[in-house]
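As given in Swiss-Prot:
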MUTAGEN   ASP3 to Lys  Failure to restore locomotion or avoidance to the aversive compounds octanol and quinine in animals lacking endogenous grk-2
MUTAGEN   LEU4 to Lys  Failure to restore locomotion or avoidance to the aversive compounds octanol and quinine in animals lacking endogenous grk-2
MUTAGEN   ASP10 to Ala  Failure to restore locomotion or avoidance to the aversive compounds octanol and quinine in animals lacking endogenous grk-2
DOMAIN    54-175  domain 'RGS'
MUTAGEN   ARG106 to Ala  No effect on ability to restore locomotion or avoidance to the aversive compounds octanol and quinine in animals lacking endogenous grk-2
MUTAGEN   TYR109 to Ile  No effect on ability to restore locomotion or avoidance to the aversive compounds octanol and quinine in animals lacking endogenous grk-2
MUTAGEN   ASP110 to Ala  No effect on ability to restore locomotion or avoidance to the aversive compounds octanol and quinine in animals lacking endogenous grk-2
DOMAIN    191-455  domain 'Protein kinase'
BINDING   ILE197, GLY198, ARG199, GLY200, GLY201, PHE202, GLY203, GLU204, VAL205, LYS220  ATP binding site
MUTAGEN   LYS220 to Arg  Failure to restore avoidance to the aversive compounds octanol and quinine in animals lacking endogenous grk-2. Failure to rescue defective egg laying and locomotion in grk-2 mutants
MUTAGEN   GLY379 to Glu  In yak18; decreased body length, slow locomotion and defective egg laying
DOMAIN    558-658  domain 'PH'
MUTAGEN   LYS567 to Glu  Failure to restore locomotion in animals lacking endogenous grk-2. Significantly restored avoidance of aversive compounds octanol and quinine in animals lacking endogenous grk-2. Failure to restore avoidance to octanol and quinine in animals lacking endogenous grk-2; when associated with Q-587
MUTAGEN   ARG587 to Gln  Failure to restore locomotion in animals lacking endogenous grk-2. Reduced ability to restore avoidance to the aversive compounds octanol and quinine in animals lacking endogenous grk-2. Failure to restore avoidance to octanol and quinine in animals lacking endogenous grk-2; when associated with E-567
Amino acid sequence: MADLEAVLADVSYLMAMEKSRSQPAARASKRIVLPDPSVRSIMQKFLEKSGDMKFDKIFNQKLGFLLLKDYAENVSESPCPQIKFYEAIKEYEKMETPDERLTKAREIYDHHIMVEMLAHAHNYSKESLQHVQYHLLKQNVPPDLFHRYVLEICDQLRGDIFQRFLESDKFTRFCQWKNLELNMQLTMNDFSVHRIIGRGGFGEVYGCRKADTGKMYAMKCLDKKRIKMKQGETLALNERIMLSLVSTGQDCPFIVCMTYAFQSPDKLCFILDLMNGGDLHYHLSQHGVFTEQEMIFYASEVILGLEHMHNRFVVYRDLKPANILLDENGHVRVSDLGLACDYSKKKPHASVGTHGYMAPEVLAKGVAYDSSADWFSLGCMLYKLLKGHSPFRQHKSKDKNEIDKMTLTQDIELPNEGLSKDCRDLLEGLLKRDVPDRLGCRGKGPTEVKEHPFFKDVDWQTVYLRRMTPPLIPPRGEVNAADAFDIGNFDDDEVKGVKLQDGDSDLYKNFNIVISERWQNEIAETIFEVVNQDADKAESKKRSKQKIKVAVEEKDSDVIVHGYIKKLGGPFTSAWQTKYGKLYPSRLELYPESLTAKPELVFMDQIEDVCAEMQTIKGETAIIVKLRDGFKEPKICLTNSDEISLKEWHTSLRTAHKVSQELLQRMGRKAIKIYGVNHDPMLSESERPGSVTRAFLNRASSVDSGV
């Protein structure tokens, strides 16, 4: 029965992989629904405050670029050829060979430069034109040939085109997507978990599928009780920090990166790139030792992975074949950053890693080190790929102390036969015991390793684009991992007496994260167009039913903020009711959700206070608006599942109330100076609420632009 279950788990996993590979969106079992377009009001303020309303911030986000492109090509009344020009250049920059680049460069010149020159519409500098012409004449086509044009294209786009985009519905759609991203709270329900594919000291790794996009990932689940039992909290949090460091910004195809991290009451979960091809240790045992030509491939991709880490001041500290994972096409990524360390502010001293791969300075007590440790480990790993064992396990010794002693004291004697001169020189350079003499530590970092004669035939751009041919391609249609029975299970009795306290939860309060760039790429590759089409239909249908229109409130009135918000109301004020709120300097208007009736009005002088701290009311974080005596309710409670909107409403309400109070106090003092008493003689007794302030607000509200 166990064998049958294992087979069924493998079949289910492989089917999910195949469908995710061809049509990931078709595998989505959960639909994304974008927030209402009114969220633009909130998001525009939020983006302005965070400095993210600038052209570069939006243009360099995947979804921002796609929506700006959509506006330029399908909405803008004036032609916008810059986008296609930009995309052609980006395609050129990814070309592998000089011949490919030359063909593409000539195509770009003919279709985007010459055509505009003939039409006297080439609005770019003479220097950019001459630079391209000169290099094309020489048939010299470096990847950055059109870099000057890219800068000028961006300068043109950030002008009138970008300003018109910000006033369009496409920017509203960007606000909707960004709001969705920033409010994401993942749980286990957002993933379909498949078979186990690995196990570590604190937990297991599973194959999984993201429910709303159909994309396959690896889910690394760490058990909080097991972490507590082994006092591994620092290690778990460090892995989360290191993964976010290497996963943010420019993507690295040679590191197993993280897209999400979230937690359940008993688990810490990392959502990582899924690698289906097994690890180099496994393939070394199956394939046997590699030739130098085969080893060059793995060395080149691993070097680019290390370069990515070192550029972010991260030292990996655990480089070995078992941590180098293959994808289904045979390309590799460095995995498991549990021992990685940020050395930007303080260099580490700890002796951590795997015996036989640790550098002498790591083994030496109290010695500070940095990226130097990884270059030594690289030498050890490459030696093992060529010879089948670590250079410090000549006699297959398993005595850790003996291995460490050899690492600290023994000069490596490379065999005379079986190694080329360049390969021997590379390994000797990487395995130097003295850090200043070691290759990679002489002042130029990864560059001096890449420039070593052993890699003289390597085109590093080709390596980066993953177009170098792998020496080994894992078998398709197989799960390249041990079966669940062999991987085994943890003994639950080990953690039976471990109790999680409130203080344990506090340790992980900042654990959750969404890596923006990677989430946006996932959306763009899967469901972006489908969700946009569904949202367009739903919004059009909703607008047709609304009797009260709220179009472009920001421009047509002095509304401070508007959008959907929930108010505690109903019988016995026991239920949260959805309202459409509009905040003006003098009042708060709360419309029914359908926008089919007049609003409930709350004037600023009726408000005693907007509490500085939000409170938990009926399980929701709520804004508390205290009202003055005589009002039918002692307070108004407002909430929103959208955390950004809730904070912006809270800030705006407090600010509006404070400003109105200051204004009313000034008006009161003026009345005393003019009339000698604190009242307005223009009001009758029936109109006077007790001070001049209400009269002022009533008159002010009559001139506010309403609905």
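Using the three backbone atoms N, Cα and C, a Cβ is placed for every residue, glycine included.
None of the substitutions listed is reflected here, since the structure keeps the original residues.
All protein chains considered, the CB of GLY203 (ATP binding site) has 22 other CB atoms within 10 Å. Across the structure, ARG199 (ATP binding site) and LYS220 (mutagenesis position) are spaced 9 Å apart at their Cα atoms. Annotation note: ASP110 (mutagenesis position) sits in a helical segment as assigned by DSSP. In the domain 'RGS' (54-175), the DSSP tally of helix, strand and coil residues is 90 helix, 0 strand, 32 coil. Remark: ASP110 (mutagenesis position) has no non-local neighbours by Cβ distance under 8 Å and separation of at least 6 in sequence. Within 10 Å of GLY203 (ATP binding site), counting C-alpha to C-alpha distances, fall none of the mutagenesis positions TYR109, LYS567, ARG587. Closest to VAL205 (ATP binding site) by Cα-Cα distance, out of the mutagenesis positions TYR109, LYS220, GLY379, LYS567, is LYS220.
When the mutagenesis positions TYR109, LYS220, LYS567 are ranked by how far their Cα is from the Cα of ILE197 (ATP binding site), LYS220 comes first. If you compare Cα positions, TYR109 (mutagenesis position) sits closest to GLY379 out of the recorded positions GLY201, LYS220, GLY379. Listed recorded positions: ARG199, LYS220, LYS567, ARG587. The one with the lowest count of other Cβ atoms within 10 Å of its Cβ is ARG199. The helix, strand and coil residue counts that DSSP assigns across the domain 'PH' (558-658) are 22 helix, 48 strand, 31 coil.
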